[in-house]
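Here is the structure we will look at.
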Amino acid sequence: MPSSSKSDFSFSTLIIPQHYLRAILKVVSSSSVEVCGFLFGKENRVLKVRFIRNRLNSPVEFEMDPEEMLKALEEAEQENLEVVGIFHSHIACPPIPSGKDLEGMKRWPVIWLIVNEKGEYKAWILSEKNKISEVKIVVE
């Protein structure tokens, strides 16, 4: 599995190419269920986006398909990429972490990019002390 950042993750900025952010927003704008996937790259810089099927097929929560997750993680490892973050959408809600997101952030202590169908997006990180902090997003 590719390495992911440790729980003492100190990056305060997520750097994402504009075409990747646009691709995520485009899929989210036409989806009736939460969209999810991985942000792969190096440190805090996104070099690849990988959509993963939401196996819950739900408009209010997501769970990445385990087989697709494994395949994506193996591909990233072959490409020497790390898990920079996880992205998912909220439908008809602001892009802020929910209680369920907080639980996921404890399991995956990386940046979480949350977007909605209005084109709003924010990124978040969970500290070791379970404090959620907003992460600045730089679109290149």
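Backbone N, Cα and C define each Cβ position, glycine as well.
Don't look for the substitutions in this one, it keeps the originals.
Quick look at what Swiss-Prot lists:
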{"type": "DOMAIN", "residues": "13-133", "note": "domain 'MPN'"}
{"type": "MUTAGEN", "residues": "Glu34 to Ala", "note": "Loss of catalytic activity"}
{"type": "ACT_SITE", "residues": "Glu34", "note": "active site, proton donor/acceptor"}
{"type": "MUTAGEN", "residues": "Leu70 to Ala", "note": "2.4-fold decrease in substrate affinity"}
{"type": "BINDING", "residues": "His88, His90, Asp101", "note": "Zn(2+) binding site"}
{"type": "MUTAGEN", "residues": "Cys93 to Ser", "note": "Is still catalytically active"}
{"type": "MUTAGEN", "residues": "Asp101 to Ala", "note": "Loss of catalytic activity"}
{"type": "MUTAGEN", "residues": "Trp108 to Ala", "note": "Nearly no effect on substrate affinity"}
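Each of the mutagenesis positions Leu70, Cys93 was ranked by the number of other C-beta atoms within 10 Å, and first place falls to Cys93. Summarising model confidence by region, the domain 'MPN' (13-133) averages a pLDDT of 97.
When the C-alpha distances from His88 (Zn(2+) binding site) to the mutagenesis positions Glu34, Leu70, Asp101, Trp108 are tabulated, the minimum falls on Glu34.
Cα-Cα distance from Glu34 (mutagenesis position) to His90 (Zn(2+) binding site): 6 Å (rounded to the nearest whole number). Long-range C-beta contacts of Asp101 (mutagenesis position), restricted to its own chain and to partners at least six residues apart, with a cutoff below 8 Å, comprise His88, Trp112, Ile114, Trp124. His88 (Zn(2+) binding site) falls within a strand segment according to DSSP.
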